[in-house]
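> As listed in Swiss-Prot for this protein:
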BINDING   Asp53, Asp55, Asp57, Asn59, Glu64  Ca(2+) binding site
DOMAIN    8-98  domain 'EH 1'
DOMAIN    40-75  domain 'EF-hand 1'
DOMAIN    146-164  domain 'EF-hand 2'
VARIANT   Asp245 to Glu  In strain: YJM 421
VARIANT   Ser258 to Asn  In strain: YJM 280, YJM 320, YJM 326, YJM 627, YJM 789 and YJM 1129
VARIANT   Asp268 to Asn  In strain: SK1, YJM 269, YJM 270, YJM 280, YJM 320, YJM 326, YJM 339, YJM 421, YJM 627, YJM 789 and YJM 1129
Amino acid sequence: MPKLEQFEIKKYWQIFSGLKPIENKVNHDQVLPILYNSKLDSSVLNKIWFLADIDDDDNLDFEEFVICMRLIFDMVNKNISSVPDELPDWLIPGSKVNLIKERKKRKQIENADLPPKKEIKVDWYMSPDDLNQYEKIYNSCAKLTDGTITFNELSTKLSTKFFNISKTDLNKVWSLINPQNLPSIDRDPTFYFIHCLRQRNDLGAEIPASLPNSLAEVCNKKQLSYDLRSSQPPTKRKEEANEVDNLRDNGQNSSSDSSGSNVLSNEDSIKQKYASLTDDQVANMREQLEGLLNYKKSEKTQGGSKLSKRINIRSITDDLDNIEQQVEVLENYLNNKRHELQALQAEIN
């Protein structure tokens, strides 16, 4: 690693001055654009910052800034393959020699007092404060039209918040909470993605090889498909509807009674299916169903398109009726839950 040259120091001074230091120091937020533009892994940047911040005040004076910049450039230009555990003597400013010695002594004492490291496991429970924090991150992310978020969007956002996680950590947790290898994930898996990485960053928790069964069900659930050309097999509801249509075509008026009983049976099954959902899950599902309903309606009105010619109008009508029914059931369920909540709040007060 070549030693510092005078022209380098002048270049670093120009950069340092451009960051508008306060009391001859710059903080992490001021240096963050430089760190981010280096494209180095966040764990590497975190180690560089630790080495450069010799007095541990979370700010860099010019001498410390020079150390930070030199290590970054050496990593980017591949002059070194990894960040050293300790600063080389030629990179330590004369005014900081005593501070370096004190830091080494503190580290030795701390290591001597530390008990053997135990493996920290991820705790999947999320407190209300955790949920509020993850909700803010989720809302700040750019989403696709179906409300899901891509890996690139999430990893870019979290790399600016968690400095102790690597790209490998991001990829491992993404594979963990996205077992179907989907291009994007919805709200619940996103929360677990953030929650796991946060514990990895803050506590050094080990990334598990698999999810608990209850979480695996959440992360394995299929997203609602909006593709009318999908090759999914016909549902039982559609088969029953076709049987009713055949009876009607043959002049058997009793089909209306059969259809009515099917609707009641279908409504009961929908209520049972959604009875265990939370208010947030109900609201999210309602939003998806309404989106699909609007999409189907627009497709039905565009009868002149090539796609609509290939679609059975009767099956579209069945889909519209079924979706409207599910939306109505969900609305009733959500209203009942709200009334229950109001009643509980009234009892507490």
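Every residue number used here counts from 1 along the chain in the order it is shown.
Cβ from N, Cα, C; glycine included.
Map these features onto the structure and tell me what's around them.
Every protein chain shown contributes to the tally, and the Cβ of Asp55 (Ca(2+) binding site) ends up with 13 other Cβ atoms within 10 Å.
For the domain 'EH 1' (8-98), the DSSP-based tally of helix, strand and coil residues reads 55 helix, 7 strand, 29 coil.
Tertiary proximity for the domain 'EF-hand 2' (146-164) is limited to same-chain residues at least six positions away from its ends with a CB under 8 Å from its CB atoms, namely 32, 36, 42-43, 45-46, 49, 137-138, 140, 170, 174, 182-187, 190, 193-194, 197-198, 200-202, 204, 223-224, 226, 284, 287-288, 291.
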> With DSSP, how much of the domain 'EF-hand 2' (146-164) is helix, how much strand and how much coil, in residues?
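Summed by class, the stretch gives 9 helix, 2 strand, 8 coil.
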> Just checking, which of Asp53, Glu64 (binding-site residues) has the fewest C-beta atoms within 10 Å of its C-beta?
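Fewest other Cβ atoms within 10 Å, among the binding-site residues Asp53, Glu64, is found for Asp53.
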